[in-house]
Amino acid sequence: MADQRMDISSTISDFMSPGPTDLLSSSLGTSGVDCNRKRKGSSTDYQESMDTDKDDPHGRLEYTEHQGRIKNAREAHSQIEKRRRDKMNSFIDELASLVPTCNAMSRKLDKLTVLRMAVQHMKTLRGATNPYTEANYKPTFLSDDELKHLILRAADGFLFVVGCDRGKILFVSESVFKILNYSQNDLIGQSLFDYLHPKDIAKVKEQLSSSDTAPRERLIDAKTGLPVKTDITPGPSRLCSGARRSFFCRMKCNRPSVKVEDKDFPSTCSKKKADRKSFCTIHSTGYLKSWPPTKMGLDEDNEPDNEGCNLSCLVAIGRLHSHVVPQPVNGEIRVKSMEYVSRHAIDGKFVFVDQRATAILAYLPQELLGTSCYEYFHQDDIGHLAECHRQVLQTREKITTNCYKFKIKDGSFITLRSRWFSFMNPWTKEVEYIVSTNTVVLANVLEGGDPTFPQLTASPHSMDSMLPSGEGGPKRTHPTVPGIPGGTRAGAGKIGRMIAEEIMEIHRIRGSSPSSCGSSPLNITSTPPPDASSPGGKKILNGGTPDIPSSGLLSGQAQENPGYPYSDSSSILGENPHIGIDMIDNDQGSSSPSNDEAAMAVIMSLLEADAGLGGPVDFSDLPWPL
């Protein structure tokens, strides 16, 4: 029995102990379970957590609350961001409604464009520091029509608006009929240049230039990159000083035509003088302003370049201008004398005239420019003024002339007194121009002996005494030129050029630098060589030094000086008593292409000789006798 029990126990133990196969299968089973756990770790963890939640219901509740808080926080942040965006958009829309450039857009702009336009608008408002705008000039109790009539009545003129691009008359008041005798319908839509004097067109075009007005800015859309079209209606604009305009011009006057016989016009000069009366001098005062083309009722161009461009116009009041005639003042009331400033070339030609001269002489500045002052001097005062002309070219001091007569536009003479001084270029040491301050002298000042204006010590020399005739020869009577009033001499403008040539010759012979006309046409047309004879037939001796005559042009006696070619009787002004029409005819008769080429060749030889670049100069090719 005991042996049977031992066998049964050993058999059971063998059966219960794992064999090699069992160990392999057991190991494979264990590894398979591990792999399943690795592949299904998340599900296992979830199951474990579910088991844990089942085991702990309080933890499950906390997890649910945490997930709800996260979801609520996300929803609250989205709502906050949405409200912030809505508020910003509302502010952007409100800002766009306040900015005129944005409000005028036909489509909605992006935020960046709105902000850019707002910044530009703020800069514009900051720059508008001048409180005097157009709206401030008009009282509140006056309407626009009442104010217009009051201004026209006070100014005694007419209001007109002219486009700066083509000079088209956009508007003119009815009062233009009282001044120009044109109706309102006759002028509106016409070109202003058709009614201007031909010599004043360039001046008016210069005044219509709108380069100094406010520049127009082109806005670019940030999304499309294309220029933004603006249809902004400008508010009250500032009257900046650069936009103001004040000028004189001559306009046609529509006077009734009267049939005149041909005998009433003996010459063409008198016809031109009669035609000159059809123009009247208008003083225009106003400013430049810009309007949208749609507001003016004009046709807009559909071109892209013209988009957003405003129309620049000249708004001005035209008044009939009449020159001031000085009246004698009775009593002890002293007022400031009327004067004007002019600038002349060294030959006496006008290169600048102050606008005050129009009120005194009735000439427009553009009428005097390019003409010689000797054309307006009385023939009895030319001798004294020519001597002053020579002195001011030779000295740096101010020269005060005696009282002289100056011809004004209507043919009469006005008494003036001038102070002349020459301006010398500090670098080239050359006289560039002469500045003249001309003061009107009243009749009572001449009669009363005002110490400010010293009396003439002697009667002024006439032109004939300054320019004596040939030795023992009788004086010729000069023919009168139709259209030129008496008191002046035809060809007197030649005197200034001859004086300039004489002074240039003096400086050149002395070896000093010539005057500023060395580079001007005066030096080309004249300047005889140093060994050439003077107009009187005298020659400069070799080695001789010219002497400046002390008496100048006023002396009537001949002074022999072999070393100076232009002294008194042999002066360039004293040799020919008839320098008027005779010298002009001689100069015109000797002008030809061949003569001009020969003259230029001689001049180039002179320049090379002065610079030491050439040999002796041959004067045999000159077309005129020396």
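Each residue, glycine too, has its Cβ placed from N, Cα and C.
Residues or ranges marked as domain 'bHLH' by Swiss-Prot on the basis of sequence analysis: 72-125. Within the domain 'bHLH' (72-125), the DSSP-based counts of helix, strand and coil residues read 46 helix, 0 strand, 8 coil.
Residues or ranges marked as domain 'PAS 1' in Swiss-Prot (evidence: sequence analysis): 143-215.
Averaged over the domain 'PAS 2' (326-396), the predicted model reaches a pLDDT of 84. The annotation domain 'PAS 2' is assigned in Swiss-Prot to 326-396 on the grounds of sequence analysis.
The domain 'PAC' feature in Swiss-Prot is assigned to 401-444.
For the mutagenesis experiment Ser9 to Ala or Glu, the note given by Swiss-Prot reads: Enhanced PER1 reporter activity by CLOCK-BMAL1.
For Ser9 to Phe, Swiss-Prot lists a mutagenesis experiment annotated as follows: 2-2.5-fold increase in CLOCK-BMAL1 transcriptional activity in the absence of CRY1. No change in repression activity in the presence of CRY1.
Record note (Swiss-Prot) on the mutagenesis of Ser10 to Leu: 2-2.5-fold increase in CLOCK-BMAL1 transcriptional activity in the absence of CRY1. No change in repression activity in the presence of CRY1.
In Swiss-Prot, the entry for mutagenesis Ser10 to Ala or Glu states: Enhanced PER1 reporter activity by CLOCK-BMAL1. The structure shown retains the original residue.
Residue density at Ser78 (mutagenesis position): 10 other Cβ atoms are found within 10 A of its Cβ, drawing on all protein chains shown. Quoted from Swiss-Prot, the note attached to the mutagenesis of Ser78 to Glu states: Phosphomimetic mutant which severely impairs DNA binding and CLOCK-BMAL1 transcriptional activity.
In Swiss-Prot, a mutagenesis experiment is listed as Met88 to Phe, annotated with the note No effect on CLOCK binding.
All protein chains considered, the CB of Ser90 (mutagenesis position) has 10 other CB atoms within 10 Å. Recorded in Swiss-Prot as a mutagenesis result, Ser90 to Glu carries the remark: Phosphomimetic mutant with no effect on DNA binding or CLOCK-BMAL1 transcriptional activity.
Annotation of the published mutagenesis Leu125 to His in Swiss-Prot: Impaired CLOCK binding; the original residue is retained in the structure shown.
Among the mutagenesis entries in Swiss-Prot is Ala611 to Ser or Thr, noted as: Increased desensitization to CRY1, in the presence of CLOCK. Approximately 2-fold increase in CLOCK-BMAL1 transcriptional activity in the absence of CRY1; when associated with E-407.
Quoted from Swiss-Prot, the note on the mutagenesis of Gly612 to Glu is: Increased desensitization to CRY1, in the presence of CLOCK. Approximately 2-fold increase in CLOCK-BMAL1 transcriptional activity in the absence of CRY1.
Shown for the domain 'PAS 1' (143-215): DSSP residue counts in helix, strand and coil, namely 35 helix, 14 strand, 24 coil.
All chains included, 11 other C-beta atoms sit within 10 angstroms of the C-beta of Met88 (mutagenesis position). For Leu125 (mutagenesis position), no same-chain residue 6+ apart in sequence has a C-beta under 8 angstroms from its C-beta. Geometry remark: Ser90 (mutagenesis position) versus Ser78 (mutagenesis position), CA distance 18 Å.
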